[in-house]
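Just below is one structure, and these are the notes that go with it.
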Amino acid sequence: MELLILKANAITTILTAVTFCFASGQNITEEFYQSTCSAVSKGYLSALRTGWYTSVITIELSNIKENKCNGTDAKVKLIKQELDKYKNAVTELQLLMQSTPPTNNRARRELPRFMNYTLNNAKKTNVTLSKKRKRRFLGFLLGVGSAIASGVAVSKVLHLEGEVNKIKSALLSTNKAVVSLSNGVSVLTSKVLDLKNYIDKQLLPIVNKQSCSISNIETVIEFQQKNNRLLEITREFSVNAGVTTPVSTYMLTNSELLSLINDMPITNDQKKLMSNNVQIVRQQSYSIMSIIKEEVLAYVVQLPLYGVIDTPCWKLHTSPLCTTNTKEGSNICLTRTDRGWYCDNAGSVSFFPQAETCKVQSNRVFCDTMNSLTLPSEINLCNVDIFNPKYDCKIMTSKTDVSSSVITSLGAIVSCYGKTKCTASNKNRGIIKTFSNGCDYVSNKGMDTVSVGNTLYYVNKQEGKSLYVKGEPIINFYDPLVFPSDEFDASISQVNEKINQSLAFIRKSDELLHNVNAGKSTTNIMITTIIIVIIVILLSLIAVGLLLYCKARSTPVTLSKDQLSGINNIAFSN
């Protein structure tokens, strides 16, 4: 029974994953750099998606024209209910096919040939529903971007004349075949469910008998289980507007997925990697509704191709690094902005700035190169020497010292500033460490939570070795007066250049001010000198005048003898 098979596959997958987890081992190490308030988690191995593998999955359907049975037996009623669900599901898929972008006009014209099912709703309602689905589908496509481009391309080809019949013919005597499509692409096609033969040859002959009786309940249960897969596939496509991710076990059971992986044109190491991590593979895969035609439902499954595996990967964690002046509002902050996942890739480094897009299983990192940037290997120098001349390390600046914590693989970075209380606690012993102002690090050994103000952080319990690399916080090297604030996408050289510009401006201002002051001093000296000279001259003139005056006053008047005799005195001359 298929439900039991699904459960068995799920259990097998879990056991395989657990076995792989223990077999792979944990060699994770972590280094915290006090100088830059950052930590690097090492010891991971890569699994980078570099391409897509597309396969066509088919389900053969039955064209149920009528149900003659009108019996009242409980088992017959259950069968009739399942048949109604089946017909409604097929109708839903027909409507969905009309509203998806890959459908062309020819396929739409040929749609009525397939089955005679119609919804009980009016035609106007169907048109409205179709328009809503189309808008939703287009919105979803904008969300996934170009990720499903290859799958959509294959889906479009299936709408061409004769493509479905070509696939149907190839799967007549087998459940798996390679089919060459009209665009020259060969795809692996698989028939995962044959409802047509089951309904036409086993079920309908029973329920359409004159007696309308079913001898055992197993027939009902078997049809419910087979029908359930179609109903779930229909529901997923309907809810997700024709494109679903991850790929569920209804789209592909675990055994079908493992079989498909085994048929992929990849190395044995790649097959082993995918087989041991089927849940991650499902999360990074897509199923795309294609066509329902010629009594066949066809949809495309798009699986990731991991072209780069087993290269070293590491994750960079960063937190704000600020000065710790007691005066509020006088601090400056610097934060590294190059946090994310890094993996070696063909002599360079693939950088994934959005770390959450990568999936981690044990020490394996699954990332999509579509979300990556290619950087030189010198990027590693930023961890040990942020001022290195070979690579310009990325930072951001601010003057807001906000306290926070960043949970790393093996501990936590704590940025504690101002009057915020920051502590690390053990669930049994309580607070085991109180952080002082600044940036600090604590490993997860013997520690369960970190508290920053009113925010509580739970640390990871991954095992590994932590190393604390001490160093002078680089923020202390900068002068708050010339430190540029609110640089959100800058580098060390750009910040230093702005600081140098500020210093040059200050020096120029000082020179101008000095020159102005020097000019003023010279003028003042000249004026003072002139005034002093004038005063000296005036004083000299006054002194000479006084001297002459005094000299004149001190000289006696002497009369001659004639003047004294009066003979020649003018007063007596007449």
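Any Cβ shown, glycine's included, is placed from N, Cα and C.
Here the structure is a predicted model, which means the values were calculated and not measured.
Counting every protein chain shown, the Cβ of Cys37 (mutagenesis position) has 28 other Cβ atoms within 10 Å. Cys37 (mutagenesis position) carries neither a helix nor a strand DSSP state and counts as coil. Record note (Swiss-Prot), mutagenesis Cys37 to Ser: Impairs translation or folding of the F protein. The unchanged residue is displayed.
For Cys69 to Ser, Swiss-Prot lists a mutagenesis experiment annotated as follows: Impairs translation or folding of the F protein.
Among the sequence features in Swiss-Prot, the natural variant Pro102 to Ala is noted as follows: In strain: Cold-passage attenuated.
Looking at Swiss-Prot, the entry for mutagenesis of Cys212 to Ser says: No effect on F1 and F2 structure and glycosylation.
According to Swiss-Prot, the natural variant Glu218 to Ala carries this note: In strain: Cold-passage attenuated. For Glu218 (variant position), no same-chain residue 6+ apart in sequence has a C-beta under 8 angstroms from its C-beta.
Among the mutagenesis results in Swiss-Prot, Cys313 to Ser has the note: Impairs translation or folding of the F protein. The residue drawn here is the original one. Other Cβ atoms within 10 Å of the Cβ of Cys313 (mutagenesis position) number 27 in total over all chains. In the three-state DSSP scheme, Cys313 (mutagenesis position) falls into the strand class.
Swiss-Prot lists Ile379 to Val among its natural variants, and the accompanying note reads: In strain: Cold-passage attenuated. The DSSP secondary structure for Ile379 (variant position) is helix.
For the published mutagenesis Cys382 to Ser, Swiss-Prot gives the following note: No effect on F1 and F2 structure and glycosylation.
When secondary structure is read from DSSP and collapsed to three states, Cys422 (mutagenesis position) falls in the strand class. In Swiss-Prot, a mutagenesis experiment is listed as Cys422 to Ser, annotated with the note No effect on F1 and F2 structure and glycosylation.
With every protein chain in view, the residue among the recorded positions Ile379, Cys422 whose Cβ has the most Cβ partners within 10 Å turns out to be Cys422. For Cys382 (mutagenesis position), the nearest neighbour among the listed mutagenesis positions (Cys37, Cys313, Cys422), judged by C-alpha distance, is Cys37. Between Cys37 (mutagenesis position) and Cys313 (mutagenesis position), the C-alpha separation comes to 20 Å. Within 10 Å of the Cβ of Cys382 (mutagenesis position) there are 24 other Cβ atoms, across all protein chains.
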